[in-house]
Every structure is written in structure tokens, then in C-alpha cells.
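Asker: When I checked Swiss-Prot for this same protein, it listed these features:
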| type | residues | note |
| --- | --- | --- |
| MUTAGEN | S41 to A or T | Abolishes enzymatic activity |
| ACT_SITE | S41 | active site |
| MUTAGEN | K91 to H or R | Abolishes enzymatic activity |
| ACT_SITE | K91 | active site |
| MUTAGEN | D124 to N or Y | Abolishes enzymatic activity |
Amino acid sequence: MFRAGSSKRFLRNTLIAISWVPVLLTINNNVVHIAQVKGTSMQPTLNPQTETLATDWVLLWKFGVKNPSNLSRDDIILFKAPTNPRKVYCKRVKGLPFDTIDTKFPYPKPQVNLPRGHIWVEGDNYFHSIDSNTFGPISSGLVIGKAITIVWPPSRWGTDLKLSTGRDCISKRAILE
């Protein structure tokens, strides 16, 4: 059967493992997270293969991204949909607070000035994207994280996520100090 020493060692190792759970959960919820990107709105940057069911998985940096000063134009972010907080979108940041944006259909105005704490996001695949042209500027408080790199599939490691294939929609960039 079991000896007293082996059961004590098992109990000790189990308690050590359990004590790390809060640390790992805190890191996952507040610092870094791995997320699956679904859909075609970010093609060809993400999920370039439409004929397969393969999707890209990205490493998200979550710490401090709700502050727009920690975001840059052409960053790829995941955020909660402004119309349905249960839905998550992956888009590229095209405009920062105080930028003037040239909009596209279906946005009702030809230009929009981004207010404080709001950003403009668009998908790289314009014809298959529900983005700020549909729902307007989004509050930076909806941002979940910034995509740092592709972690799966391995064949996509090293893909430059800053390389935008979308349009340049800024007519006037804000001068931020």
C-alpha cells in the first residue's frame, strides 16, 4: 500500500500546485492570454486560408490596453462588440482619440472626429468586416487585448501583424504629446 512518506509528499505537491492557480488566473485575466481568431474580416493578415477550417491563435497582451495611449495605429486588437458584450471582434486600430477619419458606407457621415477615449477600428478585408464603419468609434474600455504574435499554427510564426492591408482612412492625425 502507501507509505506515510509518499502520501505526505503527494499532499505537499498537490497543495503547491493548487497554490499556483490564483497566480496563473491573475496572469491570464490581466496580463497575457491566448485567443482564437475566427472569421475572414482580418484576411490576409489572420486566417488567410479560407479553404481549410484552420484558424490562427494569437498571444494577447492585456495589461494597460484600455488606455488609448498604449495603443498605436495598425495594432490588431480584440474587443467586446459595442452592440453585444458577449461577442468579441478582432480588428485593426486605424484611428486614435482626436483623429479625423474618412468613413465608408454604411457610416452615416463622410467624416468623424474621434472623441477622447475612443478609437476607430477596421478589418483588413473591408468587404467582409463589421467594424467602426458599422457601429462608429468604440470606447477604449471595450478593448480586451492587443495581438502580439501568432502562436498557432507554427507555419505562421513570424507573421508581421503590423503590416496592414487595409485602407488609410485618416484625413487628420491628432498631435499627441
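We number each residue from 1, going along the chain as drawn.
Just so you know, glycine gets a Cβ as well, placed from its N, Cα and C.
None of the noted substitutions appears here; every position holds its original residue.
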Asker: Given S41 (mutagenesis position) and D124 (mutagenesis position), what distance in Å do their CA atoms have, once rounded to a whole number?
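Answerer: Just about 6 Å between their Cα atoms.
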Asker: D124 (mutagenesis position) has how many other Cβ neighbours within 10 Å of its own Cβ?
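Answerer: By my count, 21.
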Asker: Cα-Cα separation of K91 (mutagenesis position) and D124 (mutagenesis position), in Å?
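Answerer: Cα-Cα distance, K91 (mutagenesis position) to D124 (mutagenesis position): 8 Å.
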Asker: Please report the number of other Cβ atoms within 10 Å of the Cβ of K91 (mutagenesis position).
Answerer: 24
Asker: If you count Cβ atoms within 10 Å of the Cβ of S41 (mutagenesis position), leaving out that atom itself, what do you get?
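Answerer: Counting Cβ neighbours of S41 (mutagenesis position) within 10 Å gives 22.
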